[in-house]
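These notes concern the structure reproduced below.
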Amino acid sequence: MMTALETRLSVADGTHAAALRQRLQAALAECRRELARGACPEHFQFLQQQARALEGGLGILSQLTED
């Protein structure tokens, strides 16, 4: 049984997966820019966790779309 996300990602034209990938990549790029600027230790740790979560999301998306 496929999840709702897997169903949406299985659409033949792949527009949903491409749009989702683009949004995740943009969010990750912004997070990395903030990390490069520096922050207080608590905010820096939060940004690192956010970057790891976004990278994980991109990895899952790649597995689901078999890129």
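Here the Cβ of each residue, glycine as well, is placed from N, Cα and C on the backbone.
Experimental mutagenesis at this site is recorded by Swiss-Prot as Leu20 to Ser, annotated: About 50% loss of ability to lyse macrophages; when associated with S-24. Reduced to three states, the DSSP call for Leu20 (mutagenesis position) is helix.
Record note (Swiss-Prot) on the mutagenesis of Leu24 to Ser: About 50% loss of ability to lyse macrophages; when associated with S-20. Taking Cβ-Cβ distances under 8 Å and a sequence gap of 6 or more within the same chain, the neighbours of Leu24 (mutagenesis position) are Leu54, Gly57, Leu58, Leu61.
Among the mutagenesis results in Swiss-Prot, Gly57 to Asp has the note: Complete loss of ability to lyse macrophages. The residue drawn here is the original one. DSSP classifies Gly57 (mutagenesis position) as helix under the three-state reduction.
Annotation note: Cys40 (variant position) sits in a coil segment as assigned by DSSP. Cβ-based neighbour count (10 Å, all protein chains) for Cys40 (variant position) stands at 8. Under its natural variant annotations, Swiss-Prot gives Cys40 to Gly the following note: In strain: 388.
Here Swiss-Prot notes a natural variant, His43 to Arg, with the remark: In strain: 388. For His43 (variant position), the Cβ neighbour count at a 10 Å cut-off comes to 12, with all displayed protein chains included.
For Leu20 (mutagenesis position), the number of other Cβ atoms no farther than 10 Å from its own Cβ, over all displayed protein chains, is 18. You'll find the Cα of His43 (variant position) roughly 26 Å from the Cα of Leu20 (mutagenesis position).
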